[in-house]
Amino acid sequence: MTKITLSLQNFRIQKQEITPLKEKSTEKTSLAKAILAVKNHFNKLSSNLSERFISHKNTESSATHSHRGSASEDRAVLTNKVVKEFMLQTLNDMDIIGNASKDPAYASQTREAILSAVYSKNKDQCCKLLISKGINIAPFLKEIGEAAQNAGLPGATKNDVFTPSGAGANPFITPLVSSANSKYPHMFINQHQQASFKIYAEKIIMTEVAPLFNECVMPTPQQFHLILENIANKYIQNTP
């Protein structure tokens, strides 16, 4: 009978590492927490970026509106400048001094018209104030009439009050303002703009005609204005 001997060396049992169930569960929990943390961080980051984007857009929008407002103001200033330059050029084209140098009658009529306009402006302003306070304007009219007569203005006396024959608005203002209004009608929409350009027209006209009074017995427009203003102040100061 044959005896069989088995060698233990050929039948070794390999030891296998077995991870406990509890340890695997812990790893899954940690992984889930890590994923959740990343997700939360991403959401927070997205929220911050969104807030920054909105803030930037608001700032950009505000800056755009501010820039547009500034640009609008600049355009208004430039347009006013253009209108005034046009008025000045129109006045130069009238060539008041040139025409006056060629025609003594024209020069005399121009001086009378300018001083008569100064008379009318001062008279209207003071009379309006005196009447509003219930003051009799007859003495005032008599005194400024005498001042106008002394200045060399032609006119007529009625009810003991002298009135210049050329009393009225400055004859050069209307054509100057009208030409600018026709050229730039959008700049004469409101009364404030109209008044502003009228004041400017009067200013440049007075500067233009000033040389006509250099060699003349008549007072300059500025001197005549001061004479009438002093008379007006005397009556205004006595009002209650």
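Positions of Cβ are set from backbone N, Cα and C atoms, glycine also.
This is the original sequence, none of the listed changes applied.
Natural sequence variation is annotated in Swiss-Prot for SER55 to Leu, with the remark: In strain: SARC9 / s3015.
Reduced to three states, the DSSP call for ILE97 (variant position) is helix. Taking the Cβ of ILE97 (variant position) as centre and 10 Å as the limit, one finds 16 other Cβ atoms among all the protein chains shown. Among the sequence features in Swiss-Prot, the natural variant ILE97 to Arg is noted as follows: In strain: SARC9 / s3015.
All protein chains included, SER182 (variant position) registers 9 other Cβ atoms within 10 Å of its own Cβ. The annotation that Swiss-Prot gives for the naturally occurring variant SER182 to Cys reads: In strain: SARC9 / s3015.
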Using Cα coordinates, what distance in whole Å links ILE97 (variant position) and SER182 (variant position)? 25
